[in-house]
Amino acid sequence: MVDQLTQHDPRRIGPFEVLGRLGAGGMGLVYLARSASGRRVAIKTVRTELAEDQLFRVRFTREVEAARAVSGFYTAAVVDADPRAAVPWLATAYVPAPSLEEIVNECGPMPAQAVRWLAAGVAEALQSIHGAGLVHRDLKPSNVLVVEDGPRVIDFGIASGVSNTRLTMTNVAVGTPAYMSPEQAKDSRSVTGASDVFSLGSMLVFAATGHPPFHGANPVETVFMLLREGPDLEGLPDELRPLIESCMQMEATGRPNPADLQAQLAPHLFGSGSDDSGTASAWLPERAVGLIEGRRNGRPAVKPATTAGGRGHGHGPSGARAPVHAPPLPPPPAHDPVVPAPPAHVPAVPAPVGAPDGGPVRLPGAAVPIGPGPRVADMRAAAVAAPPPESALAASWSRPRPGVNGADPAVPAPAPAPPEASPAGWRPWRFRMSNDVWGTPRVAEDLVYVTSFEVHALDVATGRRRFKTRDVAWSMAVADGRIHASDGPTLFALDAREGADLWRVQTDAWVYSLQADRGTVLTATRGGGVQAWEASAGQKLWEVTGAQTDFESPEAGAALHDGTAYVWQDARLRALDARTGDERWSYPIGDAASCGGVPVRLTQAPDGYVYVAAGTRVLALEVASGHVRWHFEAPAVFLAPPTFVPGPAVTGGGVYLADYLGTVYALDATDGRDRWRIATEARSSTDPVLVAAGHVHVGSGKGLYTLDAVTGTPKWRFQAGGDIVGAPAVAEGRIHFGSSDHLLYTLKADDGRLRWKLATGGEITGSPVVRDGIVYACSKDRCVYALDAEKGTGTARTT
């Protein structure tokens with residue numbers, strides 16, 4: 001898919017004319033371009049901050065030289081490069097073909113012989129790459145294009161040079177958790193070609209089954225599965241197990257090299273003597289061959305029809321499995337609803353498609369604003385043209401058993417609080433980014449902040465973009481009228497209202513965690529560093545080294561709460577003064593192994609205690625002294641921090657959390673007593689349980705479970721069409737959450753009845769946010785959505 005160029009994109013790179021955007025990666029943007037002779041190439045550019053690093057330039061120059069030596073048939077050849085340009089770039093041959101990810105998502109798992117054919121081609125490509133002194137380090141389905149005569153491996157040009165490990169950068173993230181090797185997850189600086197062989201095995205699992213071998217709810221959980229549980233090989237044909245299991249040996253020395261793999265595969269592929277045994281048509285299903293031919297001829301890919309239990313949109317870009325046991329969702333309309341044409345001077349407005357308790361709420365194509373919406377005065381004139389909303393339940397929904405998906409709850413619930421209306425004159429909008437959107441939106445005053453490589457500030461009222469940062473932001477926090485962000489090695493702050501630069505400093509390593517509170521910015525950097533900065537001017541307040549390096553993710557970084565910084569260092573949890581770095585106390589929490597191989601997660605509560613989840617343990621430590629109030633032990637590890645609710649246990653007060661296997665615990669905050677525990681039917685994620693209005697809400701697998709906070713009695717359960725993503729949001733008697741089935745759901749919090757749902761073009765990312773009657777959500781379709789929390793995409797309401 002090629003996107004249009006923005007006003008900030010170059011029109012020429014070196015001798016090439018730039019035609020469009022192909023995408024973006026961790027190191028920069030990728031463009032489609034054309035040479036003077038008409039040859040099309042893919043050009044990968046390098047981010048500005050990396051280009052300013054002289055050590056990176058040396059590494060990049062040497063790897064370009066090595067990449068030129070890769071000449072295998074199954075790789076996309078390097079055409080040209082300029083590592084000394086102001087913005088370094090690398091051009092490779094453009095291959096108009098679908099990726100392996102697209103083929104499997106749209107056509108289903110491959111037959112066993114097709115998997116062998118794919119494996120042989122990729123193994124030969126790896127032999128060429130390794131022979132040039134490179135390790136790919138990010139071999140995955142989206143980096144393998146499939147053409148008629150075999151696969152083509154791409155994105156090896158900025159791999160890690162194995163001939164000079166001194167040049168390996170510690171502040172450049174390379175690799176995808178679902179497909180990386182164990183040694184890469186532990187230390188990405190010391191991998192060898194055997195790491196690519198493990199990734200090949202993981203990729204073959206996806207090709208043969210339709211799901212990756214490791215598929216946690218987030219990168220931390222995925223790495224946990226990789227290192228502790230082993231691959232999920234459900235659905236893998238027995239005849240492929242010896243091949244794939246040999247590639248996925250935990251010890252690198254036990255894996256075959258690419259030449260061994262080719263020798264192992266040759267008898268299966270070429271023993272028949274068939275002339276066409278090396279082509280896609282000999283092995284792939286007819287539909288997949290048609291997809292390849294269509295892409296080669298410039299035709300767009302045809303999306304598969306969606307069935308009730310099918311694969312139509314059950315596979316997102318991550319390759320997650322389609323739902324198997326979920327109840328069927330009502331099918332979307334065969335076409336977008338027809339919106340009456342407004343007068344020439346009146347812009348079109350979105351029609352309300354689906355009302356409360358109806359089918360999926362859909363934003364009709366041309367009638368939905370991409371970016372800023374029309375003026376309120378125009379909305380009043382156009383509102384009369386909108387068709388009335390449907391009020392009946394979708395026909396394909398059958399009445400579920402009590403307590404499930406909106407049937408009568410097992411226990412009567414109290415009446416919800418009266419709903420809060422959206423601001424007068426406001427109407428729903430969506431804004432489409434030019435790049436992927438990730439994470440949870442932040443709302444402050446009249447702006448919503450979203451990360452899409454840069455930080456984008458959108459006007460709450462209209463959806464217009466107020467500004468965006470000029471730098472990439474991998475980490476972001478909004479506090480005290482400032483945006484604090486990091487592009488990796490640089491920490492910077494901007495005015496949250498206007499986007500003006502306030503300050504920027506260079507850090508010694510890649511920032512993977514960032515928090516801001518009470519005038520202090522706390523960062524955690526790769527290699528075990530933790531730093532505190534003055535939020536207003538950027539001066540470094542203090543720094544410690546030797547912090548844990550087993551889990552370098554935003555969830556596992558140093559924590560900042562009410563003037564206290566919590567650092568996991570030398571097997572101890574240390575409480576430091578956030579302004580001075582002075583140690584107040586420390587507790588022997590243990591190392592990663594003694595904590596069950598999972599990060600330590602904590603919550604500081606207003607009762608003067610910090611509640612800590614460390615593996616299978618939960619502890620209550622006094623904030624002032626570190627004194628242990630109580631200790632609780634569970635049979636399974638906890639991935640999420642505890643949730644504290646003030647008040648006595650008889651009114652629902654206490655500490656709530658769910659373990660990795662999905663069991664929900666209610667602990668007495670005064671003594672740690674296990675008041676009740678309820679086992680759900682699927683594993684939990686790293687998101688904390690949500691407690692509101694006497695209810696405990698927890699997303700576990702495809703189910704959203706609601707329990708009575710006092711007794712643990714199940715109130716209701718809602719079954720979504722895919723795994724629940726992020727933490728639900730509760731406000732004004734409604735609960736909002738996203739799912740991997742591309743839907744944003746809104747339920748009545750008291751009984752679980754479906755209020756409305758929005759069908760997006762991708763998986764919901766992060767968690768929805770509700771503010772002043774508006775729910776904000778981001779999707780992998782590159783859109784930010786702002787919807788009426790009560791009605792979804794209802795008509796505009798004005799005073």
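Each residue, glycine too, has its Cβ placed from N, Cα and C.
Original residues throughout; no substitutions modelled.
Taken from Swiss-Prot, the feature active site, proton acceptor covers Asp138, and the record attributes it to sequence analysis. Cβ-based neighbour count (10 Å, all protein chains) for Asp138 (active site, proton acceptor) stands at 23.
Among the features that Swiss-Prot reports, ATP binding site is placed at Leu22, Gly23, Ala24, Gly25, Gly26, Met27, Gly28, Leu29, Val30, Lys44. In the three-state DSSP scheme, Val30 (ATP binding site) is classed as strand.
As annotated by Swiss-Prot, domain 'Protein kinase' applies to 16-271.
Mutagenesis annotation in Swiss-Prot: Lys44 to Ala, described as No autophosphorylation. Binds KbpA; the structure shown retains the original residue. Annotation note: Lys44 (mutagenesis position) sits in a strand segment as assigned by DSSP.
Non-local neighbourhood of Ser71 (mutagenesis position): Ala77, Ser128, each in the same chain, at least six residues away, with C-beta under 8 Å from its C-beta. Under mutagenesis, Swiss-Prot gives Ser71 to Ala with this note: No autophosphorylation.
As a published mutagenesis entry, Ser128 to Ala appears in Swiss-Prot alongside the note: No change in autophosphorylation. Under the DSSP three-state reduction, Ser128 (mutagenesis position) is assigned to helix.
Quoted from Swiss-Prot, the note on mutagenesis experiment Thr168 to Asp is: Almost completely abolishes autophosphorylation. No enhancement of kinase activity on AfsR. Constitutive kinase activity.
Under mutagenesis, Swiss-Prot gives Thr168 to Glu with this note: Almost completely abolishes autophosphorylation. No enhancement of kinase activity on AfsR. Some constitutive kinase activity.
Among the mutagenesis experiments that Swiss-Prot reports, Thr168 to Ala is described with the note: Almost completely abolishes autophosphorylation. No enhancement of kinase activity on AfsR. Very little constitutive kinase activity.
The mutagenesis experiment Thr170 to Asp is recorded by Swiss-Prot, whose note states: No change in autophosphorylation.
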Find the average pLDDT over the domain 'Protein kinase' (16-271) in the predicted model and report it.
82
Over all shown protein chains, what is the count of other CB atoms within 10 A of the CB belonging to Leu22 (ATP binding site)?
18
Cα-Cα distance linking Asp138 (active site, proton acceptor) and Val30 (ATP binding site), given in Å to the nearest integer:
16
Taking the Cβ of Val30 (ATP binding site) as the centre, count every other Cβ atom within 10 Å, in any protein chain shown.
19
What does DSSP assign Leu22 (ATP binding site), in three states?
strand
In three-state DSSP terms, the structure that Asp138 (active site, proton acceptor) belongs to:
coil
